[in-house]
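Lifted from Swiss-Prot, the feature list:
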ACT_SITE  C109  active site
ACT_SITE  H281  active site
ACT_SITE  N301  active site
MUTAGEN   C109 to A  Loss of protease and RIBE activity
MUTAGEN   H281 to A  Loss of protease and RIBE activity
MUTAGEN   N301 to A  No effect on protease or RIBE activity
Amino acid sequence: MKYLILAALVAVTAGLVIPLVPKTQEAITEYVNSKQSLWKAEIPKDITIEQVKKRLMRTEFVAPHTPDVEVVKHDINEDTIPATFDARTQWPNCMSINNIRDQSDCGSCWAFAAAEAASDRFCIASNGAVNTLLSAEDVLSCCSNCGYGCEGGYPINAWKYLVKSGFCTGGSYEAQFGCKPYSLAPCGETVGNVTWPSCPDDGYDTPACVNKCTNKNYNVAYTADKHFGSTAYAVGKKVSQIQAEIIAHGPVEAAFTVYEDFYQYKTGVYVHTTGQELGGHAIRILGWGTDNGTPYWLVANSWNVNWGENGYFRIIRGTNECGIEHAVVGGVPKV
């Protein structure tokens, strides 16, 4: 029965994909909301489509796993996998799991998702003893084999960097937490009572690599602050393998192709409905569930809390929507 439901979903969602029809953002909103009922589209107030393009990476970084990448295999009885799972409630004392960050106008999503999921995993593996935020900027600026910084990077290489060089601590620009907080300010949006200045016309450049703590109020040396991984790997493409990995070790990093309509996601279970391809994006999968019979992944984005469902989104599960199930990576921390 489960496979019949998935087959039906594939057929339905395939019928929805009619790219390049609407010519304006307003037309995309109307088209999405009139053609399907799984999710609601709404033009965001605080982020433009041009800003979103700067926050994405080239689609080459979303490619499925290559043969040289180790793929972890879980021996699991699929009948034992729960119908719903949410890392936020499974590990409520891990401060990173509930944290939504802001990558600003830089295609640093690959570094953010790695730092976020690694932060979660250190807390989980240590039973809360290592409860911190790891620095997206450390891997963004200092991993020379990861890719091109603000132009994008390979998620698996960020996890390999965690094994080889480690991540120091560091939170958001606003919080100035840890050794190396993010140095690129939010821009063009109002968050709470703070309105940030307009974004740079061409987006941000990749910050320079600095092998020291940039937070002057942090009293731990850069090398002593490093947190290391023991392994880095890809996760099998089957839904049950991704679920088993999250249950065993915590949230994973995944990459997918972004289309114009995703920019307008407001609520519901996203399925690509229309619009041009914009680029690739990396995110953190926290769990899964169903909404009126539609299976979904629960995902944390890095576009601040004003976007989507308070910074989160749900995307249809079991159909490899936009490639999201074929580019999942993770690793085990040293604790």
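Using the three backbone atoms N, Cα and C, a Cβ is placed for every residue, glycine included.
The model shown is predicted, which means the values in this text are computed figures rather than measured ones.
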Restricting to the same chain and to sequence separations of six or more, state which residues have a Cβ under 8 Å from that of C109 (mutagenesis position).
R55, L56, M57, Q103, G152, H281, A282, I283, S302
Report the same-chain neighbours of N301 (mutagenesis position): residues 6+ apart in sequence with Cβ closer than 8 Å to its Cβ, ordered by sequence.
I100, I283, W307, G308, G311, Y312, F313
Going by DSSP, give the three-state secondary structure for N301 (mutagenesis position).
coil
Look up H281 (mutagenesis position) in the DSSP assignment and reduce it to helix, strand or coil.
strand
